[in-house]
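In what follows, a structure is listed as C-alpha cells, so that the remarks can point back to it.
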Amino acid sequence: MAQQMSPGQHGSECIHDNAQSHLPPYVDCDSAGFRNNRSNLTLKFSSDFEKAQKAMEFCSDVCAVYFPADLDVVFNSEIENELAVDICEWRFFPCFSESLKRLAISMSRLSSLQIDLSYERRTLLHHHLVWIFLMDEVCERLPLLGLHDTMERKYLENLKNITMDLPIEDLNQYKGICPDDLLQVALDVQRILAEDLMPLKRALLEESHVQKCSETLCLFFDNQYEEGKIFFKRPTTHQIMSTRGYTIGTNMVFLLFLQTPMVDLYNADDPGLVQLSILVALFHDFIGLQKDLDSLKQDCDGSVGLNLVRVSMQESGHDEKEALQTVVRRLNSYCHGLEFFMSAYTPLCKQLYQEILKFVFALYDYHLLGATESSNSRYGWHRVSDYKA
C-alpha cells in the first residue's frame, strides 16, 4: 500500500490568499502543473474563469481548467489509509489482476472525500468503484471477440436481473467461445454484485434509495449495450453523446454518496445530471487521450474509438493540442455557466448540484494524483512544480 507522503515531497506548495479555501494546492499556483509522458502540453488549474480562458489564448502549450473557488475538495488521509488496508482484505480482492489491485488501492483516495458519509457507506462506494472497472473490462473486450450480441447481451441481462433479485443464466455456456480469463472475470462481476454490493445497499440504504440505485444501474447496462453496437462504426460525436452520459457511470457514483433529502430529488434522466456526467466524460477523455490512442494501436479495448477528444479531432481537423484546448474551454464555460444558473435553484436543489460538482472535481483530482497525492500513472500524467508560463 502506498504510504502517506509528507508535504515536502512535492517541493514548494502555493498558499491561497483565502485561508478558508479548501482548493487543492495546485489550483492558482503559477509554478505547479501537470504534464503527460507523451506530450509537452501543461495542464493547469485556476479559480479565475477569465484567467483560465485567456491562458490558452496566449500559450498553445497550456490547458487551463477552471476550478470553482467555493468547492471544498478535501480528502481525509486517515480514512484513505484505512480504506486502502480494508480493500486488500476484501474477500474478492484476490480475484483481481495486479493492475486492478493497484487501482483498487488508489481508489481509497476518491472514497475518502471529506463529506458527511459513514465509513460503511464509504466502503460500499469503494467496492462499487472497483467493481465498475472490472465490469467494464468485460464490455470493452467482448465486442472485439464478436460476442456483443450473444454473451455480452446475456451478461448485461444477468446483471440487471441481479439488481432485481431475479434468476440469471449460466455464462459457462460460452466456455470455449469466450477466453477462460474473460469468462472468469464476467462470473466474478456477477458474484460481487450479488454477494457484496446488493446486500450492502440493502443493509445501508433506505428502500427507495436502493430502488433508485437499481434503476440507475439498469439504465447504465442498457446504454452499455447500445454503445457496444457502435464500437466499430466510426461514430460521430452526437452518436457517442446519446449514451456516454450514462456509460461514464458517474450517476451511480453520485447516488452512493448522496444523503436522503437529496436522493429524493435525484432523477437519472435529469438533463442537468446527464450534462454533469458528460463533464466527467470529457475530462476523462482529455486525461486519457494518450492511453486510448495507445490502446487503439494494440486493438485491446473496443471502447477507445469513442474517445470524444479523438473523434472531435477527426471531425474538426484540429491537431491534438487544439482539440484538447477546445475541450477544456467547453468544460470551463459549462462550469462557469452552471454557477450562474444554480443561483436560481431551490436551496436543496442547489445543494444537490453543489455536492455533485464537488465530486466531479474530486474525480479530476483522482485522475491526476491517484493515491495519497502521488501520481496516477494510469493516464501518464505527472506533477511538475517548476513550470514557468
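Just so you know, glycine gets a Cβ as well, placed from its N, Cα and C.
Nope, none of those substitutions made it into this model, it's the original residues.
Swiss-Prot lists Asp136, Glu140 with the feature Mg(2+) 1 binding site, giving a curator's inference as the kind of evidence. The feature Mg(2+) 2 binding site is assigned by Swiss-Prot to Asp136, Glu140. The annotation that Swiss-Prot gives for the mutagenesis experiment Glu137 to Asp reads: Does not affect the sesquiterpene synthase activity. Quoted from Swiss-Prot for the published mutagenesis Glu140 to Asp: Impairs the sesquiterpene synthse activity. Here the residue is the original one, but Swiss-Prot notes a mutagenesis experiment at this spot, Ile240 to Tyr: Strongly reduces the sesquiterpene synthase activity. Swiss-Prot documents His284 to Asn as a published mutagenesis change and attaches the note Reduces the sesquiterpene synthase activity. The Mg(2+) 3 binding site feature in Swiss-Prot is assigned to His284, Gly288, Asp292; the stated evidence is a curator's inference. Experimental mutagenesis at this site is recorded by Swiss-Prot as Phe286 to Ile, Leu or Val, annotated: Reduces the sesquiterpene synthase activity. Quoted from Swiss-Prot, the note on the mutagenesis of Gly288 to Ser is: Reduces the sesquiterpene synthase activity. Quoted from Swiss-Prot, the note on mutagenesis experiment Asp292 to Glu is: Strongly reduces the sesquiterpene synthase activity.
Everything Swiss-Prot records as a feature, shown here on the structure.
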{"residue": "Asp136", "record": "Mg(2+) 1 binding site", "Cβ contacts under 8 Å, 6 or more apart": "Gln224, Gly249, Ser303"}
{"residue": "Glu137", "record": "mutagenesis position", "Cβ contacts under 8 Å, 6 or more apart": "Val185"}
{"residue": "Ile240", "record": "mutagenesis position", "Cβ contacts under 8 Å, 6 or more apart": "Glu227, Ile230, Leu306, Leu308, Val311"}
{"residue": "His284", "record": "mutagenesis position", "Cβ contacts under 8 Å, 6 or more apart": "Ile248, Leu363, His367"}
{"residue": "Phe286", "record": "mutagenesis position", "Cβ contacts under 8 Å, 6 or more apart": "Cys63, Val309, Leu324, Val327, Val328, Leu331"}
{"residue": "Gly288", "record": "mutagenesis position", "Cβ contacts under 8 Å, 6 or more apart": "Asn307, His367, Tyr379"}
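Distance between Cα atoms for Glu140 (mutagenesis position) and Asp292 (mutagenesis position): 12 Å, as a whole number.
Sequence-ordered, the extra residues of this chain that approach the Mg(2+) 3 site, with Cβ no more than 8 Å from the Cβ center of His284, Gly288, Asp292, are Asp285, Phe286, Ile287, Leu289, Lys291, Val304, Asn307, Val309, Tyr379. Other C-beta atoms found within 10 angstroms of the C-beta of Asp292 (mutagenesis position) number 19, with every protein chain shown included.
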